Amino acid sequence: MNAAGGGSGAQAAAVAAGNNSLSHNALLSTASGATTMPMAQLADGWLELESDPGLFTLLLKDFGCHDVQVEEVYDLQKPIESPYGFIFLFRWIEERRARRKIVETTAEIFVKDEEAISSIFFAQQVVPNSCATHALLSVLLNCNENNLQLGDTLSRLKTHTKGMSPENKGLAIGNTPELACAHNSHAMPQARRRLERTGAGVSSCRFTGEAFHFVSFVPINGQLFELDGLKPYPMNHGGWEDSEDWTDKFRRVMAERLGIATGEQDIRFNLMAVVPDRRIAITHKLKMLRTNQAIVSGTLQKLLKADEQGESGNGDSQRPDTPTTLLEPSAFTARDLQSLLKNLDTEIAINEQHLADENDRRHMFKVDASRRTHNYDKFICTFLSMLAHQGVLGELVSQHLLPSKKVSGQGAANRISKQSTTASAGGSTAAGTASTPKTQQQQAAAAKNGKSPSKTPGRRRKGRNKCRKRK
């Protein structure tokens, strides 16, 4: 990925302009194993990808590497089984203070020896928007081939780029049609539209309007290397203790890195691990459990048969021993074997569920990929056109706009009503207060004439009648 004003911008521009295209095309057509496209088209055509483990897993499969998957890491302290490497995504801001601290720290561990650089796969990112593929290849092409089946495309790329400079390796990646097509097949339509509007001069690794960058951490010859395509050299973080795993060294390096980065209150990053396909280990374990289940079940049947023969007095009542492939050569009761068989059945059921869950995850990866890459523009435009043709679009728009107006109108009406009620209440109170002296004068005059104020039943009944009428 290119950061705004990043160091690889000039290189990417040179590639886009097709500089040295003839020599590189002639050199790399063999590496790709296919007829190369014009270099400018390949360099300009790489699209931005989201940081998603499902997307990366499917991308690895499209590269031809089938026995690998990518998982997101949420807890650094949680152990991870047999990782090939880690991919770290962070927001790239060149002038950020924390970024300068990281640069000052990593500059001391640059590996500048050309022979050492040529012995590993380290490629400079000279093609915009290719950082996701660069990060994956930096892990895969530095793994032991005995432990990982790379597939034809990656094997050819690794073979034919051996001994090349980091810049030429970056050009080899950008000029491999299989990699470019697989990469772009997982991009969102927005990424293509953005590329068409702005060109290839600006690069980021997620369609967020900001620059994000991937770097890889991988163990090579007992040393932890950090491979960043925007750096001029690979970085060697050193080895680890004999009693440690390489992931322990990685945790310490990453904890220090995150401590520097989060000092600026910026925690927008994520960490992914490249690991073996979990389904392979589960399938192998299921095979072993089913073999043991068959052995225990067969031994139990023989034991029960021997017990029956012993009780009937026919044949040899000697109990068979459990085969040495499962347990020590000693006699077991039928109850022991039944308990062991029950545990095996439980383990088999658990692992079958785990395998089903992994298969469901792969299915959801494909569903999410279809949703992510599908272009809904035509559907939305056609749908809105049909609504307009039927004359209901304006009504639907009004229905969605009017509620807000109604709410604001009702609020104003409520305020006016409240003010009117308050004014009426105030007027009534004032009127009542004003009539009080007049009522007192009438009562005083009645008392002077010898009449009791209470002897006015007609007026009181009239008031009560009015209340009844109101009811």
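Cβ coordinates come from backbone N, Cα and C, glycine included.
Around the Cβ of Cys131 (mutagenesis position), 31 further Cβ atoms fall within 10 Å across all displayed protein chains. A helical conformation is recorded for Cys131 (mutagenesis position) in the three-state DSSP classification. According to Swiss-Prot, the feature active site, nucleophile maps to Cys131, an assignment based on sequence analysis.
Residue density at His213 (active site, proton donor): 23 other Cβ atoms are found within 10 A of its Cβ, drawing on all protein chains shown. According to Swiss-Prot, the active site, proton donor annotation covers His213, on the basis of sequence analysis.
Positions annotated as domain 'UCH catalytic' by Swiss-Prot, on the basis of experimental evidence: 45-276.
Computed over the domain 'ULD' (375-403), the whole-number mean pLDDT of the model equals 85. Residues or ranges marked as domain 'ULD' in Swiss-Prot: 375-403.
A mutagenesis experiment is reported in Swiss-Prot for this position, Glu72 to Ala, and the note states: No effect on homodimerization. DSSP gives Glu72 (mutagenesis position) a strand state.
While the structure shown retains the original residue, Swiss-Prot records the mutagenesis experiment Tyr74 to Ala with this note: No effect on homodimerization. A 10 Å cutoff on Cβ-Cβ distances gives Tyr74 (mutagenesis position) a total of 8 other Cβ atoms nearby, all chains included.
Quoted from Swiss-Prot, the note on mutagenesis experiment Cys131 to Ser or Ala is: Abolishes deubiquitinase activity without affecting the interaction with Asx or association with nucleosomes.
Of all the Cβ atoms in the protein chains shown, 18 others lie within 10 Å of the Cβ of Met164 (mutagenesis position). In Swiss-Prot, the entry for mutagenesis Met164 to Ala states: No effect on homodimerization. The structure shown retains the original residue.
For the mutagenesis of Met288 to Arg, Swiss-Prot gives this note: Abolishes homodimerization. Severely attenuated deubiquitination of histone H2AK118ub1 substrates. The structure shown keeps the original residue. For Met288 (mutagenesis position), no same-chain residue 6+ apart in sequence has a C-beta under 8 angstroms from its C-beta.
Quoted from Swiss-Prot for the published mutagenesis Asn292 to Arg: Abolishes homodimerization. Severely attenuated deubiquitination of histone H2AK118ub1 substrates. Around the Cβ of Asn292 (mutagenesis position), 18 further Cβ atoms fall within 10 Å across all displayed protein chains.
Shown in sequence order, Val296 are the residues of the chain, 6+ apart in sequence, with a C-beta less than 8 angstroms from the C-beta of Leu340 (mutagenesis position). In this structure, Leu340 (mutagenesis position) is part of a helix by DSSP. Annotation of the published mutagenesis Leu340 to Ala in Swiss-Prot: Abolishes homodimerization. Severely attenuated deubiquitination of histone H2AK118ub1 substrates but no effect on intrinsic catalytic activity; the original residue is retained in the structure shown.
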Can you tell me the CA-to-CA distance separating Met164 (mutagenesis position) and Cys131 (mutagenesis position), as a whole number of Å?
19
Taking Cα-Cα distance, which of the mutagenesis positions Glu72, Tyr74, Asn292 are within 10 Å of His213 (active site, proton donor)?
none
According to DSSP, which kind of secondary structure is His213 (active site, proton donor) found in, if we only use helix, strand and coil?
strand
Could you check what DSSP calls Asn292 (mutagenesis position) once collapsed to helix, strand or coil?
helix
Applying a 10 Å Cβ distance cut-off over all chains shown, what neighbour count does Glu72 (mutagenesis position) have?
14
What is the interatomic distance between the Cα atoms of Asn292 (mutagenesis position) and Tyr74 (mutagenesis position), given in whole Å?
36
Do me a favour and check the Cα-Cα span between Cys131 (mutagenesis position) and Tyr74 (mutagenesis position); whole Å is fine.
22
